[in-house]
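Presented below is the structure to which this report refers.
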Amino acid sequence: MAKEIVKELLPLIRVYKDGSVERLLSSENVAASPEDPQTGVSSKDIVIADNPYVSARIFLPKSHHTNNKLPIFLYFHGGAFCVESAFSFFVHRYLNILASEANIIAISVDFRLLPHHPIPAAYEDGWTTLKWIASHANNTNTTNPEPWLLNHADFTKVYVGGETSGANIAHNLLLRAGNESLPGDLKILGGLLCCPFFWGSKPIGSEAVEGHEQSLAMKVWNFACPDAPGGIDNPWINPCVPGAPSLATLACSKLLVTITGKDEFRDRDILYHHTVEQSGWQGELQLFDAGDEEHAFQLFKPETHLAKAMIKRLASFLV
């Protein structure tokens, strides 16, 4: 007898009456590696916190054998808050490449996913991880210190970023850090938002007027945070809505927003960039158009000319 479906968000996820979940678009998980054969990057899995449980995969480039301290990049994967993981094939391959190209320590957070953990669970897991990083900067971590951070990290160069829904998480962490101090007063140097997932009730730019309320972006947010005050115009998903917290408080000294030609969030992300620019935010603001591609293409097709160019652009920012 077929299991009864109680909810589905196609083409992403299917939820059954018995509580089981089928994640339709997730790539397979792969193991961490002492040395990636293509890049020489080392990776391992670590526990950030026990209650609630948060884990991550940390990446260390081959150059760590020198005495130079390395920037830290706290990364949040995409997947509409409901598919993929810190350990999935595409994320693992991408961060091996980026860690090697940029010469950074990357930390990929395995935040809690829908449907059992609606937003803001992913935001909270991100904040927990930021505090965990900060605990290494001032040597207050006595429970689960990470030697790769203690021995190789430059805590004056902390970056926070991600793809699509992961970039949404990063944005919300940057806002929170602007209003709530991290342990030891750790500062975030940069934010890297690749095709961030933002949306709103009123179509803008090239967004289709007809069917806007039935768009996948709308359905994802209603699935992710069904009780959000304001619904799709909650500032978590629509940071440009009137009455949203000022983007002038973003807690980083420089911010890079990337867009692509075929991404449905393109106009939202250009508006976000403009809103930051007009907010009075005092940092260095950058916008990069990666070309005529879908969002997150550099994860799926890293060997292409445009992907290589984008990864080089990201690496030049993470310094």
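Note: Cβ is positioned from N, Cα and C throughout, glycine not excepted.
Keep in mind the model shows the original residues, not the substituted ones.
As given in Swiss-Prot:
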{"type": "MUTAGEN", "residues": "Gly78 to Ala", "note": "Reduction of both dehydratase and carboxylesterase activities"}
{"type": "MUTAGEN", "residues": "Gly79 to Ala", "note": "Reduction of both dehydratase and carboxylesterase activities"}
{"type": "MUTAGEN", "residues": "Thr164 to Ala or Ser", "note": "Reduction of both dehydratase and carboxylesterase activities"}
{"type": "ACT_SITE", "residues": "Thr164", "note": "active site, proton acceptor"}
{"type": "MUTAGEN", "residues": "Asp263 to Asn", "note": "Complete loss of both dehydratase and carboxylesterase activities"}
{"type": "ACT_SITE", "residues": "Asp263", "note": "active site"}
{"type": "MUTAGEN", "residues": "His295 to Ala", "note": "Complete loss of both dehydratase and carboxylesterase activities"}
{"type": "ACT_SITE", "residues": "His295", "note": "active site, proton donor/acceptor"}
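For the pair Gly78 (mutagenesis position) and Thr164 (mutagenesis position), the C-alpha distance works out to 5 angstrom.
For Thr164 (mutagenesis position), the same-chain residues that are 6 or more apart in sequence and have a Cβ closer than 8 Å to its Cβ are Gly78, Gly79, Ala80, Cys194, Cys195, Pro196, Phe197, Phe265, His295, Ala296. Within 10 Å of the C-beta of His295 (mutagenesis position) there are 24 other C-beta atoms, taking all protein chains into account. Spatially close to Asp263 (mutagenesis position) yet at least six residues away along the chain are Cys195, Asp269, Glu293, Glu294, His295, judged by Cβ distances under 8 angstroms. Around the Cβ of Gly78 (mutagenesis position), a 10 Å sphere holds 24 further Cβ atoms from the protein chains shown.
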